[in-house]
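Here the structure is laid out as structure tokens; the discussion comes afterwards.
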Amino acid sequence: MLITQIIMKQIRDYPIVSTISIAVSTVLASEVIWKLVQCSRSKREKASRVHEVIIFNELGEICAAVHMRNSSMGSQKPQVSPCCNTHCSLRNVAKIVEQIDRAVYSIDLAIYTFTSLFLADSIKRALQRGVIIRIISDGEMVYSKGSQISMLAQLGVPVRVPITTNLMHNKFCIIDGFERVEEIRLLRKLKFMRPCYSIVISGSVNWTALGLGGNWENCIITADDKLTATFQAEFQRMWRAFAKTEGSQIQLK
């Protein structure tokens with residue numbers, strides 16, 4: 001009661017100072033509450049982020065006939081009908097497609113060979129959503145039979161390759177990499193950003209029918225901040241190093 005009386009007396013005696021003090025206190029309290037909300041939200045988001053190892057092996061295709069019977073004509077996504085095969089290749093591909101379909105701002109793909117129609121369709125959907133896509137590939141494999149890279153280049157996706165006979169043998173994809181998203185924010189002068197978080201997809205597997213459905217391969221999908229930052233930094237380095245090849249060395253066939 002005494003404290004309340006003292007506060008009221010201060011307000012009467014010093015109305016301007018008291019008003020400013022109350023306003024500042026309210027703002028500070030709001031900031032603290034907002035930070036707590038952000039912290040709580042961040043913890044929930046991190047807990048729900050993906051960290052998964054996908055294994056491809058000779059057992060992945062034993063259920064292929066069932067999926068073919070249950071698939072719809074012209075579908076652009078893997079039709080994963082109920083399947084008891086824990087090694088199902090189609091389910092594994094669907095997990096990669098799911099992450100690409102979640103891309104908000106950027107996809108940076110460094111891939112040796114890329115012929116998968118399902119994954120190419122998911123990249124095209126991202127392009128239609130306004131996602132900025134960049135591809136680094138091998139100078140020879142961009143022309144391999146069934147390569148989807150030339151097709152994506154025709155749609156406006158910039159493609160770069162090394163100026164060397166050494167192989168560009170990487171197989172990784174960064175989705176909404178923090179550094180890249182910040183670059184896009186500054187480039188587009190965006191004031192409000194949609195929620196997103198960085199994902200990296202990497203492993204031994206090429207994005208081909210055989211790699212995704214017959215070979216013994218592995219693929220890691222993770223939202224680990226350090227890993228995504230490391231892959232993003234290497235992509236950025238290669239992108240700058242191969243700058244001369246964009247639009248000049250890639251001749252569409």
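Cβ coordinates come from backbone N, Cα and C, glycine included.
Just so you know, the substitutions we noted aren't modelled in this structure.
In Swiss-Prot, the entry for natural variant L2 to V states: In strain: MEL20, ZBMEL131, ZBMEL186, ZBMEL384 and ZBMEL398. The structure shown retains the original residue.
Here the residue is the original one, but Swiss-Prot notes a mutagenesis experiment at this spot, A47 to D: In zuc(RS49); produce some eggs with a more normal eggshell phenotype in addition to the ventralized eggs compared to null mutants.
Taken from Swiss-Prot, the feature domain 'PLD phosphodiesterase' covers 164-211. Sorting the domain 'PLD phosphodiesterase' (164-211) by DSSP state (H, G, I as helix; E, B as strand; all else coil) yields 14 helix, 11 strand, 23 coil.
There are 12 other Cβ atoms within 10 Å of the Cβ belonging to H169 (mutagenesis position). Under mutagenesis, Swiss-Prot gives H169 to N with this note: Abolishes cardiolipin hydrolase activity.
Taken from Swiss-Prot, the feature active site covers H169 (among others), and the record attributes it to a curator's inference.
Residues annotated as active site in Swiss-Prot, with sequence analysis given as evidence: K171 (among others). Non-local contacts of K171 (active site) by the CB criterion (under 8 A, 6+ apart in sequence, same chain) comprise A110, I111, Y112, S202, G203, S204, V205, N206, W207.
Residues or ranges marked as active site in Swiss-Prot: D176 (among others). Around the Cβ of D176 (active site), the number of neighbouring Cβ atoms within 10 Å comes to 25.
Among the natural variants in Swiss-Prot, L252 to V has the note: In strain: ZBMEL191, ZBMEL229, ZBMEL377 and ZBMEL384. The residue drawn here is the original one.
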Alpha-carbon spacing, D176 (active site) to H169 (mutagenesis position), which is rounded to whole Å: 22
